[in-house]
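Beneath this line is the structure, given in structure tokens, with notes to follow.
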Amino acid sequence: MEAPLVSLDEEFEDLRPSCSEDPEEKPQCFYGSSPHHLEDPSLSELENFSSEIISFKSMEDLVNEFDEKLNVCFRNYNAKTENLAPVKNQLQIQEEEETLQDEEVWDALTDNYIPSLSEDWRDPNIEALNGNCSDTEIHEKEEEEFNEKSENDSGINEEPLLTADQVIEEIEEMMQNSPDPEEEEEVLEEEDGGETSSQADSVLLQEMQALTQTFNNNWSYEGLRHMSGSELTELLDQVEGAIRDFSEELVQQLARRDELEFEKEVKNSFITVLIEVQNKQKEQRELMKKRRKEKGLSLQSSRIEKGNQMPLKRFSMEGISNILQSGIRQTFGSSGTDKQYLNTVIPYEKKASPPSVEDLQMLTNILFAMKEDNEKVPTLLTDYILKVLCPT
């Protein structure tokens with residue numbers, strides 16, 4: 001199949017006069033001949049493509065001629081192409097920028113762009129400077145700029161290091177201003193023990209202050225170097241004594257912390273078991289109400305049936321079995337699902353002080369046995385009464 005023919009004679013005849021009438025508008029004459037001679041010899045072959053486009057006979061010829069023209073244009077990369085595509089001057093660039101500033105679309109696209117404060121991107125030397133840096137260096141510079149900017153915005157300033165005296169003063173203020181809620185709940189005897197412990201703490205703080213003063217006065221290498229042997233020995237004894245005192249205090253505080261944690265666990269377990277027993281007692285009460293209601297309905301229906309039926313014999317096997325079953329229910333409970341020890345009442349005597357950890361442990365064991373309906377409930381309850389309520 002032959003390629004379609006192209007008839008361009010009439011169109012180019014119409015274009016020639018328009019190009020001749022307005023010679024100043026040279027870019028509008030796309031297919032006209034070049035009005036001036038090309039200076040570059042490598043582009044001299046383009047002069048042969050002046051009016052030959054009119055003699056094209058098919059699309060294939062048009063494509064081939066276009067390929068040849070491209071090859072001629074891109075043969076020499078160093079050739080000057082200002083005659084073919086003139087570069088815009090500075091005035092035209094400024095006019096385009098002014099028109100872009102009035103465009104709403106351009107403003108919407110460029111509002112989120114924040115240039116770097118340390119670099120002016122309009123500087124022509126900035127491209128050469130950035131070209132010599134690698135991507136990692138550029139990335140590091142950007143991170144440094146971002147960190148500096150965030151620090152300046154947030155106003156973060158490094159606090160100066162505190163001396164030992166300042167730290168001790170802050171600790172004293174914290175201990176004086178922060179009341180301990182546990183000490184308020186303790187009895188008078190424990191308060192006396194707390195006063196003695198606070199006095200011991202104040203003594204330790206005084207020793208720390210005296211020790212730090214000696215350290216601050218003689219901490220430098222030169223100060224220690226000029227001290228005599230007896231002074232160094234005395235200072236060493238002070239340091240070792242302070243270390244022993246602080247170690248003992250640390251051990252006591254850690255032991256106290258362990259005791260408080262254990263007491264907290266015992267209280268939590270007691271509260272948990274108590275809530276579980278109360279929930280089970282509530283379920284059992286609801287179940288008993290339901291059974292009583294069903295029993296009342298069954299008795300009412302049985303009375304109606306007995307009125308319609310003949311009276312049974314006085315001493316029958318059915319009557320004897322019913323009597324035995326009712327006696328067993330009254331002795332051991334109505335059914336095997338009833339909890340025998342769930343509703344056990346635990347005697348408790350309210351005192352001025354809260355129950356101790358040992359008392360809470362005994363109560364927790366009793367409640368756990370009640371929840372499981374264990375046979376150990378009477379034994380545990382007896383031990384609790386003898387040891388807590390009526391100690392010998």
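Placed from the backbone N, Cα and C atoms, the Cβ positions cover glycine too.
Unsubstituted: the structure retains its original residues.
Quick look at what Swiss-Prot lists:
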MUTAGEN   GLU248 to Ala  No effect on SCOC--binding
MUTAGEN   LEU254 to Pro  Loss of SCOC-binding. No effect on ULK1-binding
MUTAGEN   LEU260 to Pro  Loss of SCOC-binding. No effect on ULK1-binding
MUTAGEN   LYS264 to Ala  No effect on SCOC-binding
Just to verify a number: CA distance, GLU248 (mutagenesis position) to LEU254 (mutagenesis position), in angstrom, no decimals.
10
Where LEU260 (mutagenesis position) and LEU254 (mutagenesis position) are concerned, what is their Cα separation in Å, rounded?
10
Rounded inter-Cα distance in Å - LEU254 (mutagenesis position), LYS264 (mutagenesis position):
15
Quick one: what's DSSP say for LEU260 (mutagenesis position), helix, strand or coil?
helix
Measure the Cβ-based neighbour count of LEU260 (mutagenesis position), defined as the other Cβ atoms within 10 Å of its Cβ.
11
